[in-house]
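Below you'll find the structure, written out as C-alpha cells, and then a few comments.
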Amino acid sequence: MKAKSMKSIISVPISVSKTGKMKLTASPDNLASMMSKDQNKLIHLDPVPSFEDRHEIKPWLQKIFYPQGIDIVIERSDSSKVTFKCRSVRSKVGLNPKSKGSSSRSHACPFRIRAAYSVRLQKWNVVVMNNIHSHELRFDLITKTDDYKKFKENLRQKNDEKAIKTFDELEYKASLNLPLVTPIISCDCGLTKEIEAFNNIFLPLSNPPLTSKKNLLKTNKNSVSKIKSRQMDNSKPRPRLKTKLDADLHDTGFLDNFKTRNSCVKIEKEDSLTNLNEIDFTNMFCNDNFIQNYNQGLMELLTEPTPGPSSSSCILPSTPTRPLSQSKMDIALSESTTSSPNFMETDAPYGDEIIKVSKDTKSNAPTADTDIATNLGKERNENFGMLNYNYEALLHFNDEHFNELNSIDPALISKY
C-alpha cells in the first residue's frame with residue numbers, strides 16, 4: 001500500500017506538553033504502526049527506561065527497529081545528546097567489490113533519531129526526527145552485518161529468551177522469503193478502514209468531515225418541521241354544521257308547533273361557512289317517540305274504511321266513512337293552531353256552527369295541486385310525513401271546500 005493512502009487511516013496519539021504544544025507520542029510496542037507511514041513529524045517515544053549510561057540507548061533502539069528492517073548507527077554523540085541515523089544496507093550482488101561507495105546525498109537516508117538527556121526530569125528523551133527512508137527496508141540484509149551479530153550475543157548474555165526467540169523466527173522467515181509482518185488488510189465493511197496484525201486497528205488521523213452530521217441535522221430539522229406543520233394543520237378548527245334536535249320537542253309531531261321553535265338547526269360560530277346548501281336534514285324527522293305514540297293513537301282511532309271511488313282531481317282520497325265527531329275535530333284543530341305569524345285564522349262554517357281554522361301563509365306549504373298523496377304508501381318511518389301532508393292540506397281548504405271534511409278519514413287525524 002502506498003504511503004499517501006496511509007495518511008488518512010492511521011491513528012496517532014497526541015499529547016500536550018507543559019509548554020502547551022501538541023506532540024505525537026508512541027510506545028515502543030506501537031511504534032511499528034506509527035512508522036508504517038512517511039511523515040516529517042516528531043514522534044516521541046514514551047515510556048523510555050531509565051538508562052544508566054548513554055551506551056545502553058543503542059541496544060534498546062536496535063531491539064525496536066531491527067524487526068522493521070532499519071539498521072541504526074550512531075551519527076553524533078556526546079554526554080547529553082546522541083543522534084542515530086539509518087545505515088543504507090544495499091545488496092552486494094552485481095556490484096564491483098573494488099568500487100568505493102558513493103558519498104553523495106542521494107545515497108544518504110534522511111531517517112534520524114535523537115536522544116537527549118533532560119536535567120530537569122533526570123531521564124533520557126527519545127524522539128524520531130524524520131521518518132523517511134530513501135531505500136528499501138530489508139531484514140535479511142541486516143542479519144549479515146557485524147552489529148547484528150554483536151546484538152544477538154548481547155541478548156544471550158542478558159538471557160533475554162523472549163527477544164532471542166523473536167529474532168530467530170524473523171531470521172527463519174527471512175531465509176525462506178516469508179513476510180515478516182502480516183500485511184495490512186484493507187476492509188470495505190465501512191467500520192474500519194485498515195486492520196493490522198495483532199488486532200491493531202487504524203483510525204483516521206484528522207477528524208472526519210462534519211458534512212454528514214450537518215446533513216443529518218438538516219434532514220432531522222426538516223422532518224420535525226414537517227411533522228409540526230401537519231400537527232398545526234390538524235389542530236386548526238374546521239367549519240362544521242351541527243344539527244341538533246331536542247328529543248322532547250315534538251309533542252304533536254308537527255313542525256308548525258310553537259314548541260318546535262327551539263328545534264331549529266343550531267350552527268356554531270365558525271370562521272367561514274362556504275356552502276350553506278349542504279345542510280343535512282335527514283335526522284330532523286326521525287322521532288321514534290312520536291312514531292310510537294302515533295301508532296298507538298292510530299290503533300285507537302282506526303276503523304275499517306270502506307273502499308269508494310277516487311278522483312284524480314280531488315286533493316285527498318275520498319273514502320266514505322262515518323262523519324267526524326265535533327269533539328275530535330275541536331281537539332285536532334285547537335292543538336294545531338299556533339300563535340305564529342306564519343298562520344292566519346279564518347272562520348269556516350261547519351253545519352250550524354262556525355269553526356276557526358288556521359291557514360299557513362308560507363309559500364312552501366302544500367296546496368291543492370301538489371303531490372300530497374305521494375307518500376301514502378310508504379313504510380312506517382314515513383307515516384308522519386303522510387299525516388302532516390294531509391293535515392296541512394286540510395288547513396288550506398277554502399271556505400267553499402270546507403264541507404268535504406266529512407269525507408276525511410278520522411284515522412288520518414291524530415288525537416294529539
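Yeah, the Cβs are placed from backbone N, Cα and C, and that goes for glycine too.
Taken from Swiss-Prot, the feature Zn(2+) 1 binding site applies to Asp53, His55. With a 10 A radius on its CB, Asp53 (Zn(2+) 1 binding site) counts 6 other CB atoms from all the protein chains.
Shown in sequence order, Thr83, Phe84, Lys85, Arg112 are the residues of the chain, 6+ apart in sequence, with a C-beta less than 8 angstroms from the C-beta of Glu75 (DNA binding site). According to its DSSP assignment, Glu75 (DNA binding site) is in a strand. Among the features that Swiss-Prot reports, DNA binding site is placed at Arg54, His55, Lys58, Ile74, Glu75, Arg76, Ser77, Asp78, Lys81, Ser88, Val119, Arg120, Gln157, Asn159.
Per Swiss-Prot, Zn(2+) 2 binding site is recorded for Cys86, Cys109, His133, His135, and the stated evidence type is experimental evidence. Cβ environment of His133 (Zn(2+) 2 binding site): Ile70, Cys86, Cys109, Pro110, Phe111 lie under 8 Å away, each six or more residues apart in the same chain.
For the mutagenesis experiment Cys187 to Ala, the note given by Swiss-Prot reads: Impairs domerization in the presence of Fe(2+) or a [2Fe-2S] cluster.
Of all the binding-site residues in the list Asp53, Lys58, Val119, Gln157, the shortest Cα-Cα distance to His135 (Zn(2+) 2 binding site) is found for Lys58. Comparing Cβ neighbour counts within 10 Å across the binding-site residues Cys86, Cys109, Val119, the minimum falls on Val119. Straight-line distance linking the Cα atoms of His55 (Zn(2+) 1 binding site) and Ser77 (DNA binding site), rounded to a whole number, equals 10 Å. When each of the binding-site residues Arg54, Lys81, His135 is scored by how many other Cβ atoms sit within 10 Å of its Cβ, Lys81 comes out lowest.
Around the Cβ of Lys58 (DNA binding site), 19 further Cβ atoms fall within 10 Å across all displayed protein chains. For the binding-site residues Ser77, Gln157, the ranking by surrounding Cβ atoms (within 10 Å, all protein chains) places Ser77 first.
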